[in-house]
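Q: My questions will all concern the structure given below.
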Amino acid sequence: MKTQLAILLITLVLFQMFSQSDAILGEIWKGIKDILGKRGLNDLSDLDELFDGEISKADLDFLREIM
């Protein structure tokens with residue numbers, strides 16, 4: 001019984017540490033974004049160009065073959 005209680009307490013402490021570290025890291029990231037501003041983070045929008053939402057005829061043919 002003592003071992004189970006110890007494991008439960010250790011687990012609760014670890015979960016609490018994880019949730020607090022997530023909040024701290026979020027605030028640090030928010031501060032970094034505020035320091036850099038929108039001009040510094042404009043390069044991150046270039047990742048949107050990697051995804052092409054259009055489906056080509058070859059893609060449709062391949063999907064039909066699979067079905």
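Each residue, glycine too, has its Cβ placed from N, Cα and C.
According to Swiss-Prot, the protein has these features:
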{"type": "MUTAGEN", "residues": "Glu27 to Lys", "note": "In spiniferin-M; increase in antibacterial and hemolytic activity; when associated with N-34"}
{"type": "MUTAGEN", "residues": "Asp34 to Asn", "note": "In spiniferin-M; increase in antibacterial and hemolytic activity; when associated with K-27"}
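Burial and contacts for the listed features, if you can.
A: Its Cβ placed at the centre, Glu27 (mutagenesis position) has 10 other Cβ atoms within 10 Å. Under the DSSP three-state reduction, Glu27 (mutagenesis position) is assigned to helix.
A helical conformation is recorded for Asp34 (mutagenesis position) in the three-state DSSP classification.
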Q: Taking just the CA atoms, what is the gap between Asp34 (mutagenesis position) and Glu27 (mutagenesis position) in Å?
A: 10
